[in-house]
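Participant: Feature table excerpt (Swiss-Prot):
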- ALA230, ARG231, THR232, GLY233, THR234, GLY235, LYS236, THR237: ATP binding site (BINDING)
- 217-396: domain 'Helicase ATP-binding' (DOMAIN)
- 429-573: domain 'Helicase C-terminal' (DOMAIN)
- LYS18 to Gln: Mimics acetylation; impaired ability to resolve R-loops; when associated with Q-137 and Q-600 (MUTAGEN)
- LYS137 to Gln: Mimics acetylation; impaired ability to resolve R-loops; when associated with Q-18 and Q-600 (MUTAGEN)
- LYS600 to Gln: Mimics acetylation; impaired ability to resolve R-loops; when associated with Q-18 and Q-137 (MUTAGEN)
Amino acid sequence: MPGKLRSDAGLESDTAMKKGETLRKQTEEKEKKEKPKSDKTEEIAEEEETVFPKAKQVKKKAEPSEVDMNSPKSKKAKKKEEPSQNDISPKTKSLRKKKEPIEKKVVSSKTKKVTKNEEPSEEEIDAPKPKKMKKEKEMNGETREKSPKLKNGFPHPEPDCNPSEAASEESNSEIEQEIPVEQKEGAFSNFPISEETIKLLKGRGVTFLFPIQAKTFHHVYSGKDLIAQARTGTGKTFSFAIPLIEKLHGELQDRKRGRAPQVLVLAPTRELANQVSKDFSDITKKLSVACFYGGTPYGGQFERMRNGIDILVGTPGRIKDHIQNGKLDLTKLKHVVLDEVDQMLDMGFADQVEEILSVAYKKDSEDNPQTLLFSATCPHWVFNVAKKYMKSTYEQVDLIGKKTQKTAITVEHLAIKCHWTQRAAVIGDVIRVYSGHQGRTIIFCETKKEAQELSQNSAIKQDAQSLHGDIPQKQREITLKGFRNGSFGVLVATNVAARGLDIPEVDLVIQSSPPKDVESYIHRSGRTGRAGRTGVCICFYQHKEEYQLVQVEQKAGIKFKRIGVPSATEIIKASSKDAIRLLDSVPPTAISHFKQSAEKLIEEKGAVEALAAALAHISGATSVDQRSLINSNVGFVTMILQCSIEMPNISYAWKELKEQLGEEIDSKVKGMVFLKGKLGVCFDVPTASVTEIQEKWHDSRRWQLSVATEQPELEGPREGYGGFRGQREGSRGFRGQRDGNRRFRGQREGSRGPRGQRSGGGNKSNRSQNKGQKRSFSKAFGQ
């Protein structure tokens, strides 16, 4: 009986194994039969996997491994997961048939062709292909929700808003990113400025506050004392004008007749006072603004005081006169502004300013008016003097600070070495090249006489007028208005036009000589390059003024680019451009009257020759003097002798010149100086000798000779009048003599020796010595 049971159990197990093998074989056969049909579906799945990379990872986790497939348990699972076609109910089959078209829609017609003929490439598989997907059943029975759109290869949820709103938001964000930081900080919305004032500011072209205006607004508006320093042309006037006007607008005012001013603004010049007054008037229609300065009748000013004044702008002299006459009451002052404070507190105005302010100020009183000091230059002594007018808790805003460059960063600084006898003619050429007939130029002179003479010099081809203290005030105002309006292009002025004047579109500023103090240079150069525009400032200097130029460089934190006078080529090129622009301004009605003459001229000379002659005559460049690029002397041409190695001394160049051109070249070469790095020299020769020199000279591997078209870069500025020199004029240091021998100063003949020693007499030596070291020392240090 037990044996029978064992045999029965063994038979049952054998039967079960046979059934399992039979079932496995049937399943494999069915898979082989279904494989061709499922190829296409698998390709669809692969296509979907490229679209949904995350789903592919889920599939891999869901599919069993080969090891699991071989185990009995896995076989049962597989059997359940993949029932045969016979086991599928008719209802399930019908559902599958309905969902098959949805799966087919996923694949584009182009993809279908690829899957039928060949397998897709790696690029096609890897490339993201965003598609709108509905819920669909995959081969493993999993369902997938509608897929979000892909953006840059990654899922990206659809926005709640419509596409036009999204695009507008993106464009707005881009615009915000493009707005400079200065405009964001200076936006009107950041400050308590009324809509009426904003409208008036926009009428002046102001759409946001400049940095100095933004950083000082709240200090001024809150009533704090302030010292502010910023570069020229950055909008310092509106820095105090806007907040003061808003403050007065917000206060209840008794606008009765004869009221005393609440704001006093003192300026050093009449022109600046007039300009500041206009700036106030342009941005307020409710307040009464008056401007008092010398050279104008008293009657009109008395009438303004009788009617009542809210804001008074003026120069110290006329304000002081009204106080002494008992006509002007300053006891009600709440705000005092000193514009260009360094000049207002200097020796020329200090006594007058103190007398004016003593009326409204009490010593060590917290009830004194609010004091506002503005300038582009604030030396240390200004702070010491200003403290007696300011409260102990004053604010300081400095947009220059410890920065090296004190001048406007939009101005290019150039320097031309020129003897005073040639200066007027060279200035005329400089205006042609750097400004032209259509541009505006301001020339600053040290004296009234020089300004008057230069404005009438025939070398300046453009219309020019002068502006200085000897001109009646009425004429000064007419002249300044004409220059602003473009009635003439060149203004020759003394320092009356140096400070504060905001003249639009000044292309060029010329200083006839280095100023005595660096503050004057900073303010003069600041007449160009204003409000973001670029400009050029050219300073003329003589050999004896080179030390002053170096001092300006060091104190103003700038570096002059030493240039030569404009060459004939540059002058003609600039003049022709001006002439062409002038042709555009000729009306068609005038042209018709000259057509017959033009046709006749073309027949005689040809079109090009006739037009070239006409342009030359229009430009005034019928004859252009050739000038030295080194010292501006007329009748000379500058030549460059380049050397392939660094020259030990200047006699090295003399030796080569004499070998090729003969000893007579000694009398023709003038003012030889080293090029940068001592890789050659440049010198002047008479214009008549240029052709002869070029014919005799032959370039070699070491030496090349050419005519200079612009001033080459020379071997460093000679600071303090010392160092090695290659010019006949000079100071202490070595000299490059004309005979080609290097000697110490004090030797004109004989062997090389110590300073002051000569083989040929002592008196001349002593005189030479005195002209050397002692003389240059006194020049350098003002002794």
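Using the three backbone atoms N, Cα and C, a Cβ is placed for every residue, glycine included.
Where a substitution is noted, the model still shows the residue that was there originally.
Thinking about packing and proximity, how do these listed features fit into the structure?
Facilitator: Using a 10 Å radius centred on the Cβ of THR232 (ATP binding site) and all shown protein chains, the other Cβ atoms total 26.
In this model, the domain 'Helicase C-terminal' (429-573) carries an average pLDDT of 88.
In the three-state DSSP assignment, the secondary structure recorded for LYS600 (mutagenesis position) is helix. Taking Cβ-Cβ distances under 8 Å and a sequence separation of 6 or more, LYS600 (mutagenesis position) has no neighbours in its chain.
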Participant: Just going by other Cβ atoms within 10 Å, which of the binding-site residues GLY233, GLY235 has the emptiest spot?
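Facilitator: Among the binding-site residues GLY233, GLY235, the sparsest Cβ neighbourhood within 10 Å belongs to GLY235.
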Participant: Around the ATP site formed by ALA230, ARG231, THR232, GLY233, THR234, GLY235, LYS236, THR237, list the extra residues of the same chain whose Cβ is within 8 Å of the site's Cβ centroid.
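Facilitator: Sorted by sequence, the hits are PHE210, ILE212, ALA376, GLY526, ARG530.
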